[in-house]
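Chemist: Swiss-Prot lists these features:
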- Asp111: active site, nucleophile (ACT_SITE)
- Tyr242: active site, proton donor (ACT_SITE)
- His303: active site, proton acceptor (ACT_SITE)
- 35-308: domain 'AB hydrolase-1' (DOMAIN)
- Asp111 to Ala: Large decrease in activity toward (R)-styrene oxide (MUTAGEN)
- Thr115 to Tyr: No significant change in substrate specificity toward linear aliphatic and aromatic substrates (MUTAGEN)
- Val136 to Trp: No significant change in substrate specificity toward linear aliphatic and aromatic substrates (MUTAGEN)
Amino acid sequence: MEFNDMTSDITGGVKEYDIATNGISLHVTEQGAGPAVLFCHGFPDTSYTWRRQMNAIASAGYRAIAPDMRGYGRSSAPADASLYTPLHTTGDLIGLLDALKISSAVLVGHDWGATHAWNAALMRPDRFKAVFGLSVPFVTRGESSVFERMRESGRQDDFYMFEQIRPDADQIWADAAVTIPGILYWASGSAPEGEQWSPLDRTRSLYRAAPGPLPSWAEADYVAHNIAEFRRTGFHGGLNYYRAAEPYFTLSAPWKGAKITQPSFFIWGKSDGLKELYPFTLQQMRAGLPGLMGGLELDNVGHWVQHEASAEVSEQLVRFLRTVDAVLS
């Protein structure tokens with residue numbers, strides 16, 4: 001493994017560096033000192049999505065570490081979709097901890113990043129001592145994949161993941177100046193009821209242009225950053241996670257029925273379109289998360305909880321970290 005510090009100084013306690021591990025290079029942003037907290041972003045995003053939460057936990061005495069996940073930002077982006085399974089992302093995260101000589105960390109994940117976090121905790125409970133998930137809950141591996149279930153129910157023409165793996169998906173997303181504001185708006189709680197993104201209705205897709213300026217929670221510097229990054233990289237790497245999802249289901253057979261026993265917490269938006277797909281009650285979640293310490297549904301919030309309710313998410317995260325410290329000490 002190689003560690004290459006990309007900054008000669010630290011501005012506002014934030015530093016960036018590259019780590020070569022697991023066959024790729026990860027670009028990492030870090031802030032603070034103390035027990036390690038590892039942040040995993042989703043689609044279409046970069047580590048910059050976490051800047052508010054990173055600042056909050058660094059101020060509370062924790063070490064916030066956020067990579068651009070493989071396929072995104074300034075990290076490597078293999079073209080081969082088979083290299084984007086949870087086996088690969090868990091390997092990336094373990095390699096990151098090893099390079100930084102960190103024995104264990106708490107995971108925080110949003111969207112696909114929540115999937116990465118849940119799976120890493122499932123596969124390596126010795127290295128990941130707790131999980132704080134946003135927007136995508138953990139569901140134990142069952143008998144069939146979501147793709148199979150959608151085909152069997154005749155919803156293959158409606159289900160959004162089939163759109164994400166179309167041969168022309170890269171081109172559909174390519175105009176980042178349109179698609180980045182669009183997904184932020186339509187998947188949020190700010191979009192009008194009945195028009196918000198639905199994963200099962202193609203007329204309410206993620207591809208629609210935003211109707212006007214974004215709400216204030218979508219901070220201009222964050223939106224501009226994402227537009228610039230995806231103009232530079234394209235969307236192929238991020239879309240590869242969707243392409244890898246169905247093939248990985250077969251590989252995940254060893255974890256059929258397996259549960260995550262570490263302490264966990266889950267936050268979701270009441271207006272998140274993913275509620276059409278996943279169980280969003282604490283009772284249902286505890287079937288796979290016996291260590292679930294609680295959860296929170298946020299009113300008037302959609303998929304982008306770390307932005308739409310930034311202060312609340314940061315407060316809940318710091319509270320969870322302190323509770324985990326007390327429980328595991």
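Quick reminder: no glycine exception, Cβ is built from N, Cα and C everywhere.
Describe each of these features in terms of where it is and what it packs against.
Modeler: Long-range Cβ neighbours of Asp111 (mutagenesis position) (same chain, at least 6 residues apart, Cβ-Cβ under 8 Å): His41, Gly42, Phe43, Asp45, Leu134, Ser135, Val136, His303.
The number of other CB atoms found within 10 A of the CB of Tyr242 (active site, proton donor), across every protein chain shown, is 20.
With a 10 A radius on its CB, His303 (active site, proton acceptor) counts 29 other CB atoms from all the protein chains. DSSP assigns His303 (active site, proton acceptor) to coil, not to a helix or a strand.
Secondary structure from DSSP puts Asp111 (mutagenesis position) in coil.
Long-range Cβ proximity for Thr115 (mutagenesis position), meaning a same-chain Cβ under 8 A and a gap of 6 or more residues, is found for Gly42, Pro86, Gly109, Val136.
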Chemist: Translate the DSSP assignment of Tyr242 (active site, proton donor) into the three-state scheme.
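Modeler: DSSP call for Tyr242 (active site, proton donor): helix.
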Chemist: Just counting, how many other CB atoms are there within 10 A of the CB of Val136 (mutagenesis position)?
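Modeler: Neighbour count, Cβ to Cβ under the 10 Å cut-off: 24.
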